Amino acid sequence: MTETTKTHVILLACGSFNPITKGHIQMFERARDYLHKTGRFIVIGGIVSPVHDSYGKQGLVSSRHRLIMCQLAVQNSDWIRVDPWECYQDTWQTTCSVLEHHRDLMKRVTGCILSNVNTPSMTPVIGQPQHENTQPIYQNSNVPTKPTAAKILGKVGESLSRICCVRPPVERFTFVDENANLGTVMRYEEIELRILLLCGSDLLESFCIPGLWNEADMEVIVGDFGIVVVPRDAADTDRIMNHSSILRKYKNNIMVVKDDINHPMSVVSSTKSRLALQHGDGHVVDYLSQPVIDYILKSQLYINASG
C-alpha cells in the first residue's frame with residue numbers, strides 16, 4: 001500500500017494520568033509500532049487527554065498538576081502531545097464526547113477526511129460544498145496541482161501540534177483557536193484520517209461491567225471510532241471481548257497489540273507509582289520519568305495515602 005492509500009491515524013488516550021507513567025508512553029509507542037507493522041496504517045500523532053477534576057476518583061490531584069506532569073513526560077516526543085480541552089470543560093466529559101470533539105476539531109482545522117471505522121472511502125470531504133464537477137479549491141489560484149501526501153501530512157502534523165501542544169509552567173494552558181485561519185484551504189481527497197481510542201486491557205475489561213458504560217456511547221466508541229488495546233499483565237483480551245455483546249459485535253474494530261506479552265512496562269501503573277512514592281521506594285524510577293518525579297517531589301504530591 002502507498003502512503004495515500006493507508007489509513008492515517010491519531011491515537012487518543014483518555015484517563016486520569018495520576019500520575020502519567022513510563023507505561024503510558026510505552027503504550028503509545030507499542031501501538032504505533034504495531035499499527036505500522038500491519039502495513040495498513042500510518043500513525044501521525046498521539047494525544048494524551050487527562051480527565052476533568054470532577055471525575056471524582058479518590059486521590060486525583062488537580063488537573064493543573066496532571067497536565068504539567070503529562071507535558072513533562074512527553075516533552076522529548078516528536079509525535080505525542082497533551083491536550084487540556086477535557087480538563088477545561090465545566091464538568092466531566094465522557095470518553096465518547098472527547099473522541100467526538102477531537103474528530104470534529106480535526107475536520108475543521110485540517111480539511112482532511114475523518115471517517116468512522118465502517119465509512120466507505122467515498123466519504124465527502126468535510127467543509128467543502130459538494131457540487132457536480134467540483135474542482136480542488138485553493139485560496140492561492142496559482143497553485144497548479146493537488147497537494148501531495150507529504151504536504152498533507154505536514155499540514156496535519158502542524159495542526160495537531162497547535163491543537164495539543166502545551167508547555168509548563170503557565171497559569172492557564174493555551175490551545176488552538178478553533179476559528180483560526182490556518183492558511184491555504186485544500187481538498188485533501190487522497191488522505192483518510194481516523195482517530196482511534198488507545199487503551200489498556202483494563203479499560204477494555206471495564207466495558208464488560210454492567211451499567212458502568214452507556215451502551216449508546218459504547219456503540220459509538222467501538223463501532224464508529226475503533227480501539228487499539230495494549231494488553232497489561234498478559235491479559236486474555238479474547239476472553240474479555242467474549243463477555244460483552246457489543247465488543248463481540250465490533251470485534252473487527254478492536255486491534256490488540258500483539259508484541260512482547262512480557263514487556264516490562266506492561267506491569268507499570270499509576271497506582272504502583274503512587275505507592276512507591278508514598279513508601280520512598282527506589283523502584284519509582286522504573287515507573288516514572290525523572291522530570292515527572294522531580295515535579296512530584298517539588299509539588300509534594302502523593303505524599304500520603306489519600307493521594
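Cβ atoms here come from the backbone N, Cα and C positions, even for glycine.
No substitution from the list is modelled in this structure, which keeps its original residues.
Computed from a predicted structure; not experimentally measured.
A coil conformation is recorded for W92 (NAD(+) binding site) in the three-state DSSP classification, outside any helix or strand. Residues annotated as NAD(+) binding site in Swiss-Prot: S16, F17, W92, T95, G200, D202, L212, W213, R232.
Summarising the environment of T271 (ATP binding site), the number of other Cβ atoms within 10 Å of its Cβ, over all protein chains shown, is 11. Look at Swiss-Prot and you will find H24, T271, K272, S273, R274 tagged as ATP binding site.
The note that Swiss-Prot attaches to the published mutagenesis K151 to A is: Impaired membrane association in neurons; when associated with A-155; A-162; A-167 and A-172.
Here the residue is the original one, while Swiss-Prot reports the published mutagenesis K155 to A with the comment Impaired membrane association in neurons; when associated with A-151; A-162; A-167 and A-172.
Under mutagenesis, Swiss-Prot gives R162 to A with this note: Impaired membrane association in neurons; when associated with A-151; A-155; A-167 and A-172.
Swiss-Prot documents R167 to A as a published mutagenesis change and attaches the note Impaired membrane association in neurons; when associated with A-151; A-155; A-162 and A-172.
Within 8 Å of the centroid of the Cβ atoms of H24, T271, K272, S273, R274, where the record puts ATP, the same chain has further Cβ atoms from N18, P19, T21, V268, S269, S270, L275, A276, Y287, L288.
The DSSP secondary structure for S273 (ATP binding site) is helix. If you compare every pair of Cα atoms in H24, T271, K272, S273, R274, the residues listed for ATP, the longest distance is 15 angstrom. Within 10 Å of the C-beta of L212 (NAD(+) binding site) there are 9 other C-beta atoms, taking all protein chains into account.
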